[in-house]
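I have placed the structure first, in the form of C-alpha cells, so that the comments after it can refer back to it.
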Amino acid sequence: MRTRSTISTPNGITWYYEQEGTGPDVVLVPDGLGECQMFDSSVSQIAAQGFRVTTFDMPGMSRSAKAPPETYTEVTAQKLASYVISVLDALDIKHATVWGCSSGASTVVALLLGYPDRIRNAMCHELPTKLLDHLSNTAVLEDEEISKILANVMLNDVSGGSEAWQAMGDEVHARLHKNYPVWARGYPRTIPPSAPVKDLEALRGKPLDWTVGAATPTESFFDNIVTATKAGVNIGLLPGMHFPYVSHPDVFAKYVVETTQKHL
C-alpha cells in the first residue's frame, strides 16, 4: 500500500511525498521538472522486490509548490542535496540508495560526496555539465511561451517515447505546464556549473553507477561517458533517452533493483 502525504521541513518546504514497501530504503529523486508521478509504476515494482521506496515532488514544483523562492532559484546540485537530506531526516530515512536523472543526477552525486554516511549507493543518469543557451534563453520569455516551448522539447526531443510521455495524463501535464517556467528560470544557468564531477579522484571507488540513454545522441552526454571512464565509474545504457522511468518503467525498475542489490 502506498502512502501519499505531505511533510514540512525546517527550510520552509512543504513536500508532497509518496512511499511504498518495506525493507532497505530506495529514494527516487526527480529530474528538474520536479514531478514524482513519473516514477508511479516503477515505485510499486521496486517495492515488490523488498524495498521501501520513497519519492517526492521537488521544491517549488507540482505538489511541493509551497516553498521559499530561494529553494527553486539559482539552483545548484549542492542546494538540492541539502533539501533532499532535510526530507530524508523528516521521514527518518537514515541510509538509502538514491537515483537521479539530469539535475537529479547532479543531486545524487552531491549526496554521495557530501553525505557519504547517509548514502548506500547512487545511480545517476545523463548528468548535465554544459550550458545550453537554447534552454537558458527561455528564461526571459513569458510563462506561457516557456511552457509551450519546453512541452514540445520534452515530448519530441528527449522523452524517448512520445506515447508513454503523453500517457502520463492531463493532471500530470497540467502540473508540468506550471513547472516549466520554474525550471527555466531556476535551473539551466546554475545546475551545469555546479556539477560535482570535476574532481575525478573524489569519484573514484565510490558506490556510483552511471547511465546514459541508448537512444540519446552520443554527443549530448559524451562528457558523461568520458568522466565516468576516467574516474573508473561503471557506465552503462538504459533504453530510451532522458526519462527511462517514463518510457521504459519495467526495465528501469529492474535496473534499480539489481543495482541496489549489488550494494546490500
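The backbone N, Cα and C atoms fix where each Cβ goes, and this holds for glycine too.
Note that the structure is predicted; figures quoted are calculated from it, not measured.
Summarising the annotation, Swiss-Prot assigns active site to S102 (among others) and lists experimental evidence as the type of evidence. For S102 (mutagenesis position), the same-chain residues that are 6 or more apart in sequence and have a Cβ closer than 8 Å to its Cβ are D31, G32, H125, E126, L127, P128, H242.
Summarising the annotation, Swiss-Prot assigns active site to E126 (among others).
Residues or ranges marked as zearalenone binding site by Swiss-Prot: G32, S102, S103, W183, Y187, S220, H242. Mapped onto three states, the DSSP output places W183 (zearalenone binding site) in helix. The Cβ of W183 (zearalenone binding site) has 27 neighbouring Cβ atoms from other residues within 10 Å, across all protein chains displayed.
The domain 'AB hydrolase-1' feature in Swiss-Prot is assigned to 27-207; the stated evidence is sequence analysis.
Among the mutagenesis entries in Swiss-Prot is S102 to A, noted as: Abolishes the catalytic activity.
Within its own chain, V153 (mutagenesis position) has L135 as residues 6 or more apart in sequence whose C-beta sits under 8 angstroms from its own. According to Swiss-Prot, the experimentally introduced change V153 to D is described as follows: Retains about 50% catalytic activity.
Annotation of the published mutagenesis V153 to H in Swiss-Prot: Maintains the catalytic activity for ZEN but shows a 3.7-fold increase in specific activity against alpha-ZOL; the original residue is retained in the structure shown.
Sequence-distant contacts (6 or more apart, same chain, Cβ under 8 Å) of V158 (mutagenesis position) comprise T216, M241, H242, F243. Recorded in Swiss-Prot as a mutagenesis result, V158 to D carries the remark: Strongly reduces the catalytic activity.
Quoted from Swiss-Prot for the published mutagenesis P192 to S: Strongly reduces the catalytic activity. For P192 (mutagenesis position), the count of additional Cβ atoms within 10 Å of its Cβ stands at 19 [all protein chains shown].
Among the mutagenesis entries in Swiss-Prot is H242 to A, noted as: Strongly reduces the catalytic activity. Secondary structure at H242 (mutagenesis position), taken from DSSP and collapsed to helix, strand or coil, is coil. Around the Cβ of H242 (mutagenesis position), the number of neighbouring Cβ atoms within 10 Å comes to 23.
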For S103 (zearalenone binding site): intrachain residues, at least 6 apart, with Cβ closer than 8 Å: D31, G32, V75, A77, L80, P128, Y187, I191
C-alpha spacing of P192 (mutagenesis position) relative to S220 (zearalenone binding site), in angstrom: 13
C-alpha spacing of W183 (zearalenone binding site) relative to P192 (mutagenesis position), in angstrom: 13
Taken over the domain 'AB hydrolase-1' (27-207), the model's mean pLDDT: 98
Cβ-Cβ neighbours of E126 (active site) (radius 10 Å): 24
